[in-house]
Amino acid sequence: MKCVLVATEGAEVLFYWTDEEFAESLRLKLQQSEDEEEELPVLEDQLSTLLAPVIISSMTMLEKLSDTYTCFSTENDNHLYVLHLFGEYLFVAINGDHSESEGDLRRKLCVLKYLFEVHFGLVTVDGQLIRKELRPPDLEERARVWKHFQRLLGTYSYLRDREQSFAVEAVERLIHPQLCEQSIETLERHVVQAINASPERGGEEVLHAFLLVHCKLLAFYSGHGASTLRPADLLALILLVQDLQPSPGTTEEEEEEEDSDSPQRRPKSSQNIPVQQARSQSTSVPTRSSRETDTDSISLPEEYFTPAPSPGDQSSGSLVWLDGGTPPSDALQMAEDTPEGLASHSPELPSPRRIFLDANIKENYCPLVPHTMYCLPLWPGINMVLLTKSPSTPLALILYQLLDGFSLLEKKLKEGQEAGSALRSQPFVADLRQKMDKFIKNRVGQEIQNTWLEFKSKAFSRSEPGSSWELLQVCGKLKRQLCVIYRLSFLVTAPSRGGPHLPQHLQDRAQKLMKERLLDWKDFLLVKSRRNVTMVSYLEDFPGLVHFIYVDRTTGQMVAPSLSPNEKMSSELGKGPLAAFVKAKVWALVRLARRYLQKGCTTLLFQEGDFRCSYFLWFENDMGYKLQMIEVPVLSDDSVPIGVLGGDYYRKLLRYYSKSHPSEPVRCYELLTLHLSVIPTDLLVQQASQLARRLGEASRVTLP
């Protein structure tokens, strides 16, 4: 019983996503109120009819009172509604089976908004343009766009419920230093440098290349001048890869799950996402640029082996555990794991995709820079990803700076800044005028030239300056025209619409070479990804420890032992119910820790039945010395959720803490642990400190 909707203030649907149960419930409700002989409207219109009163009342309250409701429950607590306004449009999430909390629903809405930004870039700044992208006039094109985001939302929901990396929103790495180093060298010499040296690349330049095994990062390489990818962007890329090339489950498991009667089903709006097995977690992301060849790694006490050649292609206080927590993982079921669902994914090579990620251009930060992503499948579950930039990338920086300048000007005018000499004296206004004059000089569009002349006559006239209201109107027109240029430059020319991209033979060559290099490791990698980090090596030093998740929030990387609540996938906790029970405890601990961190609590200790749960957040300097703790900001219930996909909370937290430590770099860490309840609290805290120190020291070890 789940639904997500994006609508205008007039209740026009721009996007929707429902599961089968919600759609059926809505159909039955409308059948009772409509004449049985009349044909029911399409689902889009049904949702508009259902939610129009909510949407219109919410927007009216906002207009009249400058405030509105953001969450409510229906009678008898049957349905939970969460509303979040982004720009001009209202995002609504509904849950009717009590499987998601207010925080879960709000996080889902923020992730959806982030996915819109990744796909449309700065076009999302303009309400009219993003409306045309999300709701094209052509019905077939609209269905294609909606299906794409429905599938992405379904994939995200699945990964969030199954993958520890998506639960805590941090990148996990497959830990094998030897293979990691070999793979990085191959990416550097035979992929990135080889493609960039080819005269046939058509102006495209490979910036980043990385290897994924399921959701784990095996190796990552960045070329000359490439910016560091944010953890949120890397997680988004992993999500896109899992959507394009979903990791297959076993046929037996799919049959068993199809026959189950689990109440929680994945919505059929994303039917082409096959089953994925639970996967284990890892540690720091290995990266190496052409400027710096050292690769970060974690050296954990594990045994590694080189596989024999493949025989061939066949080869703070006591708290009460909240009711209604995360259900056991074995209750999760994929409704689309059917032959029809599996067949809907074509085995052909995915086409290049235009995406927008944060980057630095000419040493200037620029959000939502256009890139082209190439997902090159090596084997089921193993993929190579390339990210390229085009020669027109510098235009993105210019457009962002102009849009940012006009947005700041709008803010000043709305705050009561009068037009005239006071406005002209603002330093950013002179800089904006200079950049815009230079930009207009190199553009041939008559419309934007005329609008700019109109703006200058109103903003910089000493005799008859325009009013603030007039300047706001012209500012809005200029921003829209800049967004139109952005759209024509980067969306209309996207590879999926016939725009420039790497020649197919260069992609094929890189794909073939990487397959040859990894052929002898293929089976090992697939097994290793399921059992990446084990608890065995920790039990002797940390008796009573059941599970942990360690996160370096500065780099957005994490390490955790594997959790496999799957009947077919054995783990140290055995099969089925026990592993599922522990997983449910861990997921509930993650949610509870976020809730208390939102209220300013950085330490959490409590007992629930046979387990003691703990959560710690702390800061260190680059030498690994713990820094004095401060009070972290308290956030409202309707604020952007804690995490990195929906909003970069930890980057803001680091910036906030660094104000009190301006002379040294600051790092942020989190540790979540699950112990047996026989372990005393003081010993638990001691173990947590020792575990954090051990993992922290390992994370600073580099490969030879």
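Keep in mind that glycine also has a Cβ here, set from the backbone N, Cα and C atoms.
At each noted site, the model still has the original residue.
In the structure as shown, the Cβ atom of Gln31 (variant position) sits within 10 Å of 12 other Cβ atoms. Among the natural variants in Swiss-Prot, Gln31 to Arg has the note: In strain: BALB/c. The residue drawn here is the original one.
Same-chain residues at least 6 positions away in sequence with a Cβ under 8 Å from that of Tyr89 (variant position) are, in sequence order, Val6, Ala7, Thr8, Leu14, Gly127, Ile130, Arg131. For the recorded site, Tyr89 (variant position), the DSSP three-state label reads strand. Quoted from Swiss-Prot, the note on natural variant Tyr89 to Cys is: In strain: BALB/c.
In Swiss-Prot, a published natural variant is listed as Glu567 to Lys, annotated In strain: BALB/c.
According to DSSP, Gln31 (variant position) sits within a helical segment.
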